[in-house]
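Notes follow the structure.
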Amino acid sequence: MAMEAAAERSAGAGAAATAAPESGGGGAGERRSRFRRICVYCGSAKGRKASYQDAAVELGKELVERGIDLVYGGGSIGLMGLVSHAVHDGGRHVIGVIPKSLMPREVTGEPVGEVRAVSGMHERKAEMARFADAFIALPGGYGTLEELLEVITWAQLGIHKKPVGLLNVDGFYDPFLSFIDMAVSEGFIAEDARRIIISAPTARELVLKLEEYVPEYEVGLVWDDQMPHSFAPDLETRITSS
């Protein structure tokens with residue numbers, strides 16, 4: 001949690017601090033964005049449908065057209081490889097964050113852009129969140145869902161106000177969204193928290209929705225290592241070990 005807290009100290013203010021796009025990269029017809037970097041979560045596999053692969057490339061090109069740099073999981077295989085190459089080939093900066101232990105498995109050939117090797121998954125997620133102004137999930141598996149749900153939860157808790165989007169290719173995320181809707185109807189997720197999740201079937205439509213997103217919660221929650229030292233003992237006296 002300490003590493004995630006360090007990331008979110010920057011992330012809470014990051015959207016405002018990095019809203020202005022940087023110069024460089026892209027072409028003369030580039031559509032500017034309020035986002036400097038978008039973090040993309042996606043699978044290290046390509047999936048069984050060509051539409052998933054096409055969507056990864058489409059998303060990469062959309063980021064390039066809008067002058068947005070990419071933050072991602074650092075792999076060169078699967079959808080990660082496709083989206084990172086599309087952004088890099090288009091002249092935008094790519095930041096890949098990957099645990100050292102995963103490099104032999106997920107990096108083949110020459111990696112693109114800037115590769116940051118970290119100690120483990122917690123540091124990876126914290127670094128990706130720190131660099132990003134928004135988050136997009138392409139189709140993926142357990143790892144993609146874990147990363148996605150963490151930033152959704154952080155938004156619900158008011159730790160950050162960065163938009164979170166699903167690129168819902170061929171209805172891939174329909175079952176997930178149905179589960180969220182059921183959790184709302186059963187009283188486990190608040191209706192305003194449901195609106196944290198933005199989805200669209202195409203990259204262009206999704207990025208437009210992210211641009212228009214208005215946060216549901218105010219940033220303000222802090223982790224225990226950010227609290228004043230004088231307050232921490234009062235908390236500790238209420239905690240018992242099992």
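Heads up, residue numbers simply count up from 1 along the chain you see.
Glycine residues also receive a Cβ, built from the backbone N, Cα and C atoms like all the rest.
Record note (Swiss-Prot), mutagenesis Gly73 to Asp: In LOG-4; decreased activity. The unchanged residue is displayed. For the recorded site, Gly73 (mutagenesis position), the DSSP three-state label reads coil. All protein chains shown were included, and the count of other CB atoms within 10 Å of the CB of Gly73 (mutagenesis position) stands at 28.
Annotation source Swiss-Prot lists substrate binding site at Glu106, Arg124, Lys125, Gly141, Tyr142, Gly143, Thr144, Leu145, Glu146, Glu147, Thr153, citing similarity to another entry. Glu146 (substrate binding site) falls within a helical segment according to DSSP.
The least crowded of the binding-site residues Thr144, Thr153, judged by other CB atoms within 10 A of its own CB, is Thr153. Note: the Cα of Thr153 (substrate binding site) and the Cα of Gly73 (mutagenesis position) are spaced 20 Å from each other. The binding-site residues listed here are Lys125, Tyr142, Glu146; among them, Lys125 has the most other Cβ atoms within 10 Å of its own Cβ.
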